Amino acid sequence: MSFSRRPKVTKSDIVDQISLNIKNNNLKLEKKYIRLVIDAFFEELKSNLCSNNVIEFRSFGTFEVRKRKGRLNARNPQTGEYVKVLDHHVAYFRPGKDLKERVWGIKG
């Protein structure tokens, strides 16, 4: 797997792929409903992360919020000025075993 010039996949691409997958299984669901489900899914992810909940999808991975320590020697890349960064929270994703194996090319 090469990481130079990787193609970007958009939400519309994902909607198209899911729609095709559904059609291949002899089901019918309009793309606008697929988009609604995807939007609702991400809203729930954001809402749960903002509530400091851990979201686990077995074999795929875990989403959580972690606290990142501040530091004194951060540098603004535009001005070169040194600034103080306070402690803050960041969204974090920890991949699950199956995802790691697929990305690394390991047969499971």
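Cβ coordinates come from backbone N, Cα and C, glycine included.
Looking at Swiss-Prot, you'll find the natural variant Ser4 to Pro noted as follows: In strain: UK and VS116. A natural variant is reported in Swiss-Prot for this position, Val9 to Ile, and the note states: In strain: UK and VS116. Quoted from Swiss-Prot, the note on natural variant Ser19 to Ala is: In strain: A44S and NY13-87. According to Swiss-Prot, the natural variant Tyr33 to Cys carries the following note: In strain: CA55, CA128 and DN127.
Known features from Swiss-Prot, placed on the structure.
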| residue | record | contacts (Cβ under 8 Å, 6+ apart) |
| --- | --- | --- |
| Ser4 | variant position | none |
| Val9 | variant position | none |
| Ser19 | variant position | Leu29, Lys31, Ile34 |
| Tyr33 | variant position | none |
What DSSP gives for Tyr33 (variant position), in three states, is helix
Three-class DSSP assignment, Ser19 (variant position), comes back as helix
